[in-house]
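**Q** The following feature annotations were taken from Swiss-Prot:
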DOMAIN    1-101  domain 'FAD-binding FR-type'
BINDING   Arg52, Pro53, Ile54, Ser55, Ile69, Tyr70, Arg71, Gly76, Thr77  FAD binding site
MUTAGEN   Cys220 to Ala  No iron-sulfur binding
BINDING   Cys220, Cys225, Cys228, Cys243  [2Fe-2S] cluster binding site
MUTAGEN   Cys225 to Ala  No iron-sulfur binding
MUTAGEN   Cys228 to Ala  No iron-sulfur binding
MUTAGEN   Cys230 to Ala  No effect
Amino acid sequence: MKKAYLTVCSNQQIADRVFQMVLKGELVQGFTTPGQFLHLKVSEAVTPLLRRPISIADVNFEKNEVTIIYRVDGEGTRLLSLKQQGELVDVLGPLGNGFPVNEVQPGKTALLVGGGVGVPPLQELSKRLIEKGVNVIHVLGFQSAKDVFYEEECRQYGDTYVATADGSYGETGFVTDVIKRKKLEFDILLSCGPTPMLKALKQEYAHKEVYLSMEERMGCGIGACFACVCHTNESETSYVKVCLDGPVFKAQEVAL
């Protein structure tokens, strides 16, 4: 983990309230595992005080560039969306433990399931798995057609299905509906998205090897503030820190 100023190479809107930013700097060389995230300070002013955790979508080590995707949900991300090419961003990272790429054997099939802004980490994950000789299938879930992004980026690595809750694009329904409808077969499931989606996947595929990337609000990003704790299945009093121990966990480890 390092703290550095990264240079904005580009910052553009790619879907409704969803932006893609490319940052450049030596800190990129510290990236090790798909599923890690960056903690960004969105302003040099006193407020907003807290950094924003943003997942890493793609890494280009040769160019020292990292791509992040974020949705404008409040003042912090609104300020981030205003950043222009050439500006500097105060970044802490890469943080967290990512997906277990090394545990997926060549020739196996990995089902990658993303919901909303949980889709971006699947891009780098797909790339790493394909390099290992793993077969990849994507199922991406969104609320509506205006929210859809990264379909083509995922498709270059494997079969890709898109579901929208309102049926305005792709398959109608939720990601679990698509998996059943298409009778998708897989050896391991890797997912990132909203808690209700993760909970549904955990329940439906309890007999499978499943890894979930948790989306929790974070304060410090380094495990000191206890803002992102998640209870485990061991007992009512046991917990893990999503920013430090995760954000990726085996499904049976965490209580949803």
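From the backbone N, Cα and C atoms, a Cβ is placed for every residue, glycine too.
What you see is the original sequence, not a version with the noted changes.
Quick caveat, the model's predicted, so the values are computed rather than measured.
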**Q** With FAD as the bound species and Arg52, Pro53, Ile54, Ser55, Ile69, Tyr70, Arg71, Gly76, Thr77 as its recorded binding residues, calculate the greatest Cα-Cα distance and give it in Å as a whole number.
**A** 15
**Q** What mean pLDDT does the predicted model reach across the domain 'FAD-binding FR-type' (1-101)?
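**A** Across the domain 'FAD-binding FR-type' (1-101), the average pLDDT comes out at 94.
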**Q** At a 10 Å cut-off from the C-beta of Ile69 (FAD binding site), count the other C-beta atoms across all protein chains.
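**A** The Cβ of Ile69 (FAD binding site) has 23 Cβ neighbours within 10 Å.
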**Q** On a simple 10 Å Cβ count over all chains shown, which one of the binding-site residues Arg52, Arg71 is most densely packed?
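**A** For the binding-site residues Arg52, Arg71, the Cβ with the most other Cβ atoms within 10 Å is Arg52.
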**Q** Based on Cβ atoms within 10 Å, give me the single least packed residue among the binding-site residues Ile54, Thr77.
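**A** Candidates: the binding-site residues Ile54, Thr77. Fewest Cβ atoms within 10 Å: Thr77.
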